[in-house]
Amino acid sequence: ECRYWLGGCSAGQTCCKHLVCSRRHGWCVWDGTFS
């Protein structure tokens, strides 16, 4: 199960497509990609 946008995340969790875990904030943010 992937983590949705602004969902809490840690290094061991995978965010959903086009999202990346923000180390600074500790939640999933958009990684800037569309494809």
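Every residue gets a Cβ built from N, Cα and C, even glycine.
Taking Cβ-Cβ distances under 8 Å and a sequence separation of 6 or more, the neighbours of Arg3 (mutagenesis position) in its chain are Cys9, Gln13, Thr14, Cys15, Cys16, Leu19, Cys21, Trp27, Cys28. Under mutagenesis, Swiss-Prot gives Arg3 to Ala with this note: Reduced ability to inhibit sodium channel Nav1.2/SCN2A.
Sequence-distant contacts (6 or more apart, same chain, Cβ under 8 Å) of Trp5 (mutagenesis position) comprise Cys15, Cys16, Leu19, Cys28, Val29, Trp30. For the mutagenesis result Trp5 to Ala, the note given in Swiss-Prot is Reduced ability to inhibit sodium channel Nav1.2/SCN2A.
For the mutagenesis experiment Leu6 to Ala, the note given by Swiss-Prot reads: Decrease in ability to inhibit Nav1.7/SCN9A. Secondary structure at Leu6 (mutagenesis position), as computed by DSSP, is coil.
The DSSP secondary structure for Gln13 (mutagenesis position) is coil. For the mutagenesis of Gln13 to Ala, Swiss-Prot gives this note: Reduced ability to inhibit nociceptor cation channel TRPA1. The structure shown keeps the original residue.
Annotation of the published mutagenesis Lys17 to Glu in Swiss-Prot: Decrease in ability to inhibit Nav1.2/SCN2A, Nav1.5/SCN5A, Nav1.6/SCN8A and Nav1.7/SCN9A; the original residue is retained in the structure shown. Cβ contacts within 10 Å of Lys17 (mutagenesis position), excluding its own Cβ and spanning all protein chains shown: 9.
Among the mutagenesis results in Swiss-Prot, Leu19 to Ala has the note: Decrease in ability to inhibit the channels TRPA1, Nav1.2/SCN2A, and Nav1.7/SCN9A, probably due to improper folding. The residue drawn here is the original one. A simple way to gauge crowding: the CB of Leu19 (mutagenesis position) has 21 other CB atoms within 10 angstroms, across all the protein chains here.
Here Swiss-Prot describes Ser22 to Ala as a published mutagenesis experiment; the accompanying note says: Reduced ability to inhibit nociceptor cation channel TRPA1. Reduced ability to inhibit sodium channel Nav1.2/SCN2A. In the three-state DSSP reading, Ser22 (mutagenesis position) counts as strand.
Proximity of Arg23 (mutagenesis position) to non-local residues of its own chain (separation of 6 or more, Cβ distance below 8 Å) is seen for Ala11, given in sequence order. What Swiss-Prot says about the mutagenesis result for Arg23 to Ala is this: Reduced ability to inhibit sodium channel Nav1.2/SCN2A.
According to Swiss-Prot, the mutagenesis experiment Trp27 to Ala carries the annotation: Decrease in ability to inhibit Nav1.2/SCN2A and Nav1.7/SCN9A. Cβ neighbour count for Trp27 (mutagenesis position): 17 (other Cβ atoms within 10 Å of its Cβ, all protein chains included).
Within 10 Å of the C-beta of Val29 (mutagenesis position) there are 16 other C-beta atoms, taking all protein chains into account. Among the mutagenesis results in Swiss-Prot, Val29 to Ala has the note: Decrease in ability to inhibit Nav1.2/SCN2A and Nav1.7/SCN9A. The residue drawn here is the original one.
Where Swiss-Prot documents Asp31 to Ala as a mutagenesis experiment, the accompanying text is: Decrease in ability to inhibit Nav1.2/SCN2A and Nav1.7/SCN9A. Taken residue by residue with DSSP, Asp31 (mutagenesis position) is part of neither helix nor strand, so it is coil.
Swiss-Prot lists Phe34 to Ala among its mutagenesis entries, and the accompanying note reads: Reduced ability to inhibit nociceptor cation channel TRPA1. Reduced ability to inhibit sodium channel Nav1.2/SCN2A. There are 5 other Cβ atoms within 10 Å of the Cβ belonging to Phe34 (mutagenesis position).
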Exercise for review: In whole Å, note down how far the CA of Phe34 (mutagenesis position) lies from the CA of Ser22 (mutagenesis position).
Suggested key: 18
